[in-house]
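What Swiss-Prot lists as active site, phosphocysteine intermediate is Cys481. The feature domain 'Bacterial Rho-GAP' is assigned by Swiss-Prot to 162-293, with sequence analysis given as support. Under the heading domain 'Tyrosine-protein phosphatase', Swiss-Prot lists 315-543, citing sequence analysis as support. Experimental mutagenesis at this site is recorded by Swiss-Prot as Arg209 to Ala, annotated: Loss of GAP activity. What Swiss-Prot says about the mutagenesis result for Thr213 to Ala is this: Loss of RAC1 binding and GAP activity. Looking at Swiss-Prot, you'll find the mutagenesis Gln246 to Ala noted as follows: Loss of RAC1 binding and GAP activity. Listed in Swiss-Prot is the mutagenesis experiment Thr249 to Ala, annotated as follows: Loss of RAC1 binding and GAP activity. The annotation that Swiss-Prot gives for the mutagenesis experiment Cys481 to Ser reads: Loss of phosphatase activity.
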Amino acid sequence: MLKYEERKLNNLTLSSFSKVGVSNDARLYIAKENTDKAYVAPEKFSSKVLTWLGKMPLFKNTEVVQKHTENIRVQDQKILQTFLHALTEKYGETAVNDALLMSRINMNKPLTQRLAVQITECVKAADEGFINLIKSKDNVGVRNAALVIKGGDTKVAEKNNDVGAESKQPLLDIALKGLKRTLPQLEQMDGNSLRENFQEMASGNGPLRSLMTNLQNLNKIPEAKQLNDYVTTLTNIQVGVARFSQWGTCGGEVERWVDKASTHELTQAVKKIHVIAKELKNVTAELEKIEAGAPMPQTMSGPTLGLARFAVSSIPINQQTQVKLSDGMPVPVNTLTFDGKPVALAGSYPKNTPDALEAHMKMLLEKECSCLVVLTSEDQMQAKQLPPYFRGSYTFGEVHTNSQKVSSASQGEAIDQYNMQLSCGEKRYTIPVLHVKNWPDHQPLPSTDQLEYLADRVKNSNQNGAPGRSSSDKHLPMIHCLGGVGRTGTMAAALVLKDNPHSNLEQVRADFRDSRNNRMLEDASQFVQLKAMQAQLLMTTAS
């Protein structure tokens with residue numbers, strides 16, 4: 001539901017910005033006659049005087065002038081957003097986006113009737129297919145051209161692919177407004193409405209078409225890389241027959257699939273779209289912060305889609321190293337690296353929901369993990385009511401498991417080993433499981449010898465070579481405790497030491513934090529035990 005203030009502004013049409021008898025170069029702003037009406041008006045004389053005083057060194061730092069300058073900035077931003085909204089209502093988001101991208105008009109200037117006409121002419125040209133003409137294969141020589149308005153004529157000029165600074169904020173504003181409008185519509189969609197209204201939803205200003213158009217804006221702004229990476233992950237998720245990014249176009253394979261899909265298939269597709277739409281609200285929140293003056297985010301946790309046990313505010317997930325399934329679905333797991341080489345997969349204890357456990361099992365199966373290492377103690381599993389998913393037989397969605405206990409290892413029977421058979425469709429895989437039952441949270445193992453012994457067991461379970469020799473996220477050990485930062489980081493670091501006892505532990509910790517989050521190897525006592533293990537290994541090597 002739009003706020004009352006937004007509804008008033010959105011009622012302003014393009015004709016509202018054409019003022020008879022007003023100079024074409026007069027600055028325009030949105031005035032309020034009373035609480036029920038907003039209208040476009042030329043700048044008042046008193047405002048012009050204060051603006052002029054702001055250019056004088058003697059007056060520009062006075063409180064009244066500084067306050068006026070800030071008010072002008074807010075007014076200019078508001079009227080530009082309102083004007084672009086009016087343009088979008090008439091010509092559509094695609095035309096407005098293309099015009100902003102290709103135009104060399106300075107959007108940082110105050111809006112005047114002259115500027116409004118120039119922008120409108122650009123949008124008209126885009127709406128009539130001029131941008132498509134420039135980009136077409138028959139016009140290779142002008143594919144990097146830009147629209148330039150001079151003397152009322154539309155011309156073509158050479159331009160690189162970078163978006164000008166003056167266009168970035170308008171593009172972000174359009175993206176924000178589009179997300180606010182389309183996400184609630186997608187969340188209310190069901191299978192029946194998807195089948196009945198797909199053509200309308202995937203064309204024009206329909207929510208699916210509009211969503212994809214607005215998300216593309218982020219790809220045009222280099223500084224928005226974190227947001228764009230987040231969006232790309234979500235739009236690469238398979239929904240039905242195709243990646244979600246393909247759902248904004250009608251007349252293709254998605255439309256044919258929607259027309260023939262079963263009720264169950266449509267229900268599953270809508271369920272995924274709902275989850276994606278909910279996740280995209282994080283992008284909306286970031287854009288709102290930027291609109292309020294915050295800088296572009298330099299880091300951003302990857303999307304969790306409800307699969308993570310802990311909120312990313314507690315256990316962040318580096319989206320650059322986040323593991324993804326073959327259907328594009330991201331899971332709350334990272335690839336830990338040291339010196340640029342993968343060491344292990346690391347995550348929290350799987351969330352006790354069918355979707356989370358299914359995704360976890362699919363990951364073990366698809367990535368053909370060399371082994372699964374569960375560092376959560378038996379006492380903690382019982383206290384936290386954590387699902388013992390790695391022993392026994394279960395069905396998690398499409399994945400079936402059958403785990404048989406092989407042995408209780410030495411070290412005081414503190415380590416149980418299982419062989420867990422996984423099957424999903426025609427794919428089968430058996431993964432060794434090591435469950436360490438006596439490692440308390442935030443504490444070291446009872447002895448350094450046990451840590452070294454455990455590292456040997458993990459390495460011996462790895463039939464694909466020592467950790468760190470893989471060049472991808474496949475064939476690596478999957479390690480988790482409860483949160484996936486302390487014991488998990490310690491175990492992975494121990495594997496690095498077994499591979500090379502001379503490794504710099506401080507650098508290992510730094511690389512793990514870059515790989516996953518700043519909490520990796522956060523417990524001092526566990527780090528001390530790693531140093532003790534390193535000393536033992538170096539002594540053995542020396543002798």
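Backbone N, Cα and C define each Cβ position, glycine as well.
Features recorded in Swiss-Prot, as mapped to the structure shown.
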{"residue": "Arg209", "record": "mutagenesis position", "contacts (Cβ under 8 Å, 6+ apart)": "Met201, Ala202, Ser203, Gly248, Thr249, Cys250"}
{"residue": "Thr213", "record": "mutagenesis position", "contacts (Cβ under 8 Å, 6+ apart)": "Glu93, Thr94, Asn97, Gly178, Gly248"}
{"residue": "Gln246", "record": "mutagenesis position", "contacts (Cβ under 8 Å, 6+ apart)": "Gly252, Glu253, Val254"}
{"residue": "Cys481", "record": "mutagenesis position", "contacts (Cβ under 8 Å, 6+ apart)": "Ser348, Tyr349, Val374, Leu375, Thr376, Trp439, Asp441, Arg487, Thr488"}
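For Thr249 (mutagenesis position), the count of additional Cβ atoms within 10 Å of its Cβ stands at 16 [all protein chains shown]. The secondary structure of Thr249 (mutagenesis position), as reduced to three states from DSSP, is coil rather than helix or strand. In terms of DSSP helix, strand and coil, the domain 'Bacterial Rho-GAP' (162-293) has 103 helix, 4 strand, 25 coil.
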